[in-house]
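Reading through the structure tokens given below for one structure.
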Amino acid sequence: MKKTAIAIAVALAGFATVAQAAPKDNTWYTGAKLGWSQYHDTGFINNNGPTHENQLGAGAFGGYQVNPYVGFEMGYDWLGRMPYKGSVENGAYKAQGVQLTAKLGYPITDDLDIYTRLGGMVWRADTKSNVYGKNHDTGVSPVFAGGVEYAITPEIATRLEYQWTNNIGDAHTIGTRPDNGMLSLGVSYRFGQGEAAPVVAPAPAPAPEVQTKHFTLKSDVLFNFNKATLKPEGQAALDQLYSQLSNLDPKDGSVVVLGYTDRIGSDAYNQGLSERRAQSVVDYLISKGIPADKISARGMGESNPVTGNTCDNVKQRAALIDCLAPDRRVEIEVKGIKDVVTQPQA
């Protein structure tokens, strides 16, 4: 039995890689175990009777899972009380100890691991006999364990384990120096295994806001009648307009300058005049800093009059020129996409 136990422990020691059924990284666990404890190599002075080597064993343990590969475990073991009888001496031996081991594992399935524990035990062994009375001894012995662990839930796991402890006692002090093998069934509770909070997908970015701005300037302010050269007053008006355009700062913006005339004169002449006036405005705004590829001119001639038929009965030329003044205009259309800024959620 001893050789079999050692062979199992040595074989399991090779499986020292990631255990998927292990607790989450950097978490604690605690548990308890109960099982069959058997003492080996029990030699007692003056004892020629039966020795009850098989006893009930139990223990409690706690551990810390560093990462999927390695954990550390500390526990208390009650290895059992072993009575013995002989023709001269009758008594009992009992042992208990505190152990510290490194726990290494290997995944079989998502929920099942093979593991091994390697470390040492600080033990105390006591004897009581009708001949020598009470004696005790303390010491440190190596501990080897191997087993399988099954995760019932993320928090609760069960394990089946065989543990071997070498040389518990001093034959000169308590009359024996046995080894111990314990087969146990344990249950553990793992802390901090709750499901991670679901990741809430960020709200989709709001659709960009497309904005269009319109500005209208009177041609009589910009130009002399029947001319396409900007007046100083016209330049001053465009300076103010440029400041407004700069404040808009649209993303991917474009500026269209539309020139209009009144109905006095031929269609062809008015079309050409409206184009020249629109281009004069464009050239000036480019000189102020608007990119040339973002602004264009378009002559609209005498189309889209704003006066309608209000001037139809005006016959004198000077009066008609004054009446049709609203038709002589320059319209500036700014199109662009404005970035929508949302406030972060609290």
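Glycine is treated like the rest: Cβ placed from N, Cα and C.
What you are looking at is a predicted structure, and each value in this text was computed from that prediction instead of being measured.
The domain 'OmpA-like' annotation in Swiss-Prot covers 210-338. For the domain 'OmpA-like' (210-338), the number of residues in each DSSP class (helix H, G, I; strand E, B; coil) is 56 helix, 36 strand, 37 coil.
The mutagenesis experiment Ile45 to Asn is recorded by Swiss-Prot, whose note states: Becomes sensitive to phages K3, K4, K5, K3h1, AC3, Ox3, TuII*-24, TuII*-26, partially sensitive to phages TuII*-6, TuII*-60, M1.
Cβ neighbour count for Glu73 (mutagenesis position) (all protein chains, 10 Å cutoff from its Cβ): 21. For the mutagenesis experiment Glu73 to Cys, the note given by Swiss-Prot reads: Modifies gate residues, no activity in oxidizing conditions, in reducing conditions activity channel opens frequently, probably forms a disulfide cross-link in channel, grows very poorly in the absence of NaCl, reducing agent (0.05% beta-mercaptoethanol) improves growth; when associated with C-159.
When other Cβ atoms within 10 Å of the Cβ of Glu89 (mutagenesis position) are tallied across all protein chains shown, the result is 18. Here Swiss-Prot describes Glu89 to Lys as a published mutagenesis experiment; the accompanying note says: Becomes partially sensitive to phage M1. Increased resistance to colicin L.
For the mutagenesis experiment Gly91 to Cys, the note given by Swiss-Prot reads: Becomes sensitive to phages K3, K4, K5, K3h1, TuII*-26, partially sensitive to phages TuII*-46, TuII*-24, TuII*-6, M1, Ox2h5. For Gly91 (mutagenesis position), applying a Cβ distance below 8 Å and a minimum sequence separation of six or more within one chain yields Pro83, Tyr84, Thr127, Lys128, Ser129, Asn130, Val131, Tyr132.
With a 10 A radius on its CB, Lys128 (mutagenesis position) counts 17 other CB atoms from all the protein chains. Here Swiss-Prot notes a mutagenesis experiment, Lys128 to Tyr, with the remark: Greatly improves X-ray-grade crystals.
The secondary structure of Ser129 (mutagenesis position), as reduced to three states from DSSP, is extended strand. A mutagenesis experiment is reported in Swiss-Prot for this position, Ser129 to Phe, and the note states: Becomes sensitive to phages K3, K4, K5, K3h1, TuII*-26, Ox2, Ox4, Ox5, Ox2h5, Ox2h20, partially sensitive to phages TuII*-46, M1.
Swiss-Prot lists Asn130 to Ile among its mutagenesis entries, and the accompanying note reads: Restores resistance to SDS, high salt, acid and cholate.
Experimental mutagenesis at this site is recorded by Swiss-Prot as Val131 to Asp, annotated: Becomes sensitive to phage K3h1, Ox2h5, Ox2h20, partially sensitive to phages Ox2, Ox4, Ox5, M1. Increased resistance to colicin L.
Among the mutagenesis entries in Swiss-Prot is Arg159 to Ala, noted as: Higher channel activity; channel is open longer and more often than wild-type, conductance does not change. Within the same chain, the residues at least 6 positions away from Arg159 (mutagenesis position) whose Cβ sits under 8 Å from its Cβ are Gly31, Lys33, Tyr115, Gly147, Val148, Glu149, Tyr150, Leu185, Gly186, Val187, Ser188, listed in sequence order.
For the published mutagenesis Arg159 to Cys, Swiss-Prot gives the following note: Modifies gate residues, no activity in oxidizing conditions, in reducing conditions activity channel opens frequently, probably forms a disulfide cross-link in channel, grows very poorly in the absence of NaCl, addition of reducing agent (0.05% beta-mercaptoethanol) improves growth; when associated with C-173.
Annotation of the published mutagenesis Ser184 to Gly in Swiss-Prot: Protein is hydroxybutyrated. Reconstituted pores have lower conductance and are open for less time. No longer hydroxybutyrated, unable to form pores; when associated with G-188; the original residue is retained in the structure shown. The Cβ of Ser184 (mutagenesis position) has 21 other Cβ atoms within 10 Å, all protein chains considered.
In the structure as shown, the Cβ atom of Tyr189 (mutagenesis position) sits within 10 Å of 16 other Cβ atoms. In three-state terms derived from DSSP, Tyr189 (mutagenesis position) belongs to an extended strand segment. Under mutagenesis, Swiss-Prot gives Tyr189 to Phe with this note: Protein is hydroxybutyrated.
Neighbour density for Arg190 (mutagenesis position): within 10 A of its CB lie 21 other CB atoms from the protein chains shown. The note that Swiss-Prot attaches to the published mutagenesis Arg190 to Asp or Asn is: Protein is hydroxybutyrated.
Record note (Swiss-Prot) on the mutagenesis of Lys338 to Ala: Still dimerizes.
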For Tyr189 (mutagenesis position) and Glu89 (mutagenesis position), the CA-to-CA distance in whole Å is 45
Rounding to whole Å, the Cα atoms of Glu89 (mutagenesis position) and Ser184 (mutagenesis position) are apart by 32
Cα-Cα, Arg190 (mutagenesis position) versus Glu73 (mutagenesis position), nearest Å, comes out at 13
